[in-house]
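Structure first, then comments.
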Amino acid sequence: MGPLLVWHRGDLRLHDHPALLEALARGPVVGLVVLDPNNLKTTPRRRAWFLENVRALREAYRARGGALWVLEGLPWEKVPEAARRLKAKAVYALTSHTPYGRYRDGRVREALPVPLHLLPAPHLLPPDLPRAYRVYTPFSRLYRGAAPPLPPPEALPKGPEEGEIPREDPGLPLPEPGEEAALAGLRAFLEAKLPRYAEERDRLDGEGGSRLSPYFALGVLSPRLAAWEAERRGGEGARKWVAELLWRDFSYHLLYHFPWMAERPLDPRFQAFPWQEDEALFQAWYEGKTGVPLVDAAMRELHATGFLSNRARMNAAQFAVKHLLLPWKRCEEAFRHLLLDGDRAVNLQGWQWAGGLGVDAAPYFRVFNPVLQGERHDPEGRWLKRWAPEYPSYAPKDPVVDLEEARRRYLRLARDLARG
């Protein structure tokens with residue numbers, strides 16, 4: 001019989017990989033990545049980021065003497081094809097809890113001539129908890145600290161290599177791909193920024209954060225390892241940062257239990273909200289031409305870099321939903337495809353939270369003032385000057401809507417719905 005196949009999906013790494021180590025304990029392995037067209041229907045920047053990290057994973061296999069197959073096509077066709085060609089004894093992978101991942105894995109299992117073994121992914125809390133939580137705090141209280149992460153294999157058995165990895169022009173500079181770069185970034189953050197994370201995490205320029213989200217989104221960096229290393233250092237910064245990592249798992253938990261949140265608000269009252277299909281307003285928001293400095297700077301940075309701080313994301317999202325009344329789903333999708341870290345579950349949770357649509361305890365009547373938010377979280381205006389230099393301050397300049405009138409309009413509509 002042949003080797004065991006280790007099928008990498010949202011886990012483009014060798015460290016802290018239960019499926020890889022389980023397979024290695026049972027025999028020689030060959031890695032596999034399937035370039036799934038269902039996941040590659042996105043922007044060039046996101047395709048390029050994914051492909052460069054697949055390339056880095058292949059190099060990691062090679063450096064340890066192993067081989068990674070890369071096949072292009074539908075997983076329920078290509079995984080069985082690889083298993084047959086290699087005469088594989090079984091396929092190992094980490095469990096996916098997304099709606100598409102569960103559908104995909106069911107079809108692959110049906111088509112495979114050998115067993116498919118799915119092992120738990122190293123979440124901080126498993127998304128498939130039997131009780132469904134809609135509020136973050138009781139969910140987070142279940143967390144008791146990170147379990148020790150698993151080490152990467154020192155060596156991998158030799159095997160045949162198959163498949164080419166295409167090139168894609170991202171249209172913008174990308175971070176250094178691969179888990180070595182991710183681990184180096186984690187070390188740098190823990191040493192230099194974690195001690196002040198609690199005080200600086202809300203900076204609009206994102207310099208108080210880790211900037212590791214593009215690696216987490218593809219599983220290039222294990223969240224369990226990240227939490228473990230942060231908790232070893234301790235302090236308020238570590239506590240706050242691990243809480244943010246738990247928000248990621250809360251996002252997966254929500255999408256697992258409420259898969260329909262991808263299409264409609266968690267709060268059923270807001271399914272009847274009168275969103276405004278205004279193409280001119282949508283384009284003004286999307287292109288960063290609203291006349292509202294914080295929003296314009298945020299959208300321009302996102303277009304230019306594929307990254308945005310959490311504080312800027314919340315403000316850009318809430319302005320679209322609450323001030324402009326734009327359809328939240330269209331905006332969420334457009335926003336996600338600009339992000340290098342465009343994780344569907346995380347972005348859906350973020351937009352429904354910012355929009356007051358039922359995620360967590362975020363009240364619908366909370367409406368950020370983008371002027372005060374800018375002054376508070378970029379007090380010297382350096383971030384604003386970099387991305388929207390035509391604005392001397394955070395005061396609006398010929399805005400597409402009057403901020404106070406738009407706030408009152410939204411609250412009137414939302415309260416009418418909330419009261420039934």
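Cβ from N, Cα, C; glycine included.
The FAD binding site annotation in Swiss-Prot covers Y197, G209, S210, R211, L212, S213, W241, R248, N310, D341, G342, D343 and rests on experimental evidence. DSSP assigns Y197 (FAD binding site) to a helical segment in the three-state reduction.
The DNA binding site annotation in Swiss-Prot covers R201, Q373. Secondary structure at Q373 (DNA binding site), taken from DSSP and collapsed to helix, strand or coil, is helix. Counting every protein chain shown, the number of other Cβ atoms lying within 10 Å of the Cβ of Q373 (DNA binding site) is 21.
Annotation source Swiss-Prot lists domain 'Photolyase/cryptochrome alpha/beta' at 2-124.
Here the residue is the original one, but Swiss-Prot notes a mutagenesis experiment at this spot, R201 to A: Reduces CPD repair activity by 20%.
The Cβ of K240 (mutagenesis position) lies under 8 Å from the Cβ of Y197, A198, R201, each of which sits 6+ residues away along the same chain. Among the sequence features in Swiss-Prot, the mutagenesis site K240 to A is noted as follows: Reduces CPD repair activity by 20%.
Here Swiss-Prot notes a mutagenesis experiment, W247 to A, with the remark: Reduces CPD repair activity by 20%. Of all Cβ atoms in the shown protein chains, 17 besides its own fall within 10 Å of the Cβ of W247 (mutagenesis position).
Swiss-Prot lists R311 to A among its mutagenesis entries, and the accompanying note reads: Strongly reduces interaction with DNA. Within the same chain, residues at least 6 positions away in sequence whose Cβ sits under 8 Å from that of R311 (mutagenesis position) are D202, R203, L204, Q373, H377. Secondary structure from DSSP puts R311 (mutagenesis position) in a helix.
One mutagenesis experiment catalogued in Swiss-Prot, W353 to A, is accompanied by this note: Strongly reduces interaction with DNA. Reduces CPD repair activity by 80%. Here the Cβ of W353 (mutagenesis position) has 22 other Cβ atoms within 10 Å, regardless of which shown protein chain they belong to. Annotation note: W353 (mutagenesis position) sits in a helical segment as assigned by DSSP.
Looking at Swiss-Prot, the entry for mutagenesis of R366 to A says: Strongly reduces interaction with DNA. Taken residue by residue with DSSP, R366 (mutagenesis position) is part of neither helix nor strand, so it is coil.
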Coarse DSSP state, helix versus strand versus coil, of W247 (mutagenesis position): helix
Overall pLDDT for the domain 'Photolyase/cryptochrome alpha/beta' (2-124), taken as the rounded mean: 98
Residue pair S210 (FAD binding site), W247 (mutagenesis position) - Cα distance, angstrom, rounded: 15
Listed mutagenesis positions (R201, R366), ranked by Cβ neighbours within 10 Å, top entry: R201
Among S210, N310, the most crowded of the binding-site residues [Cβ within 10 Å]: S210
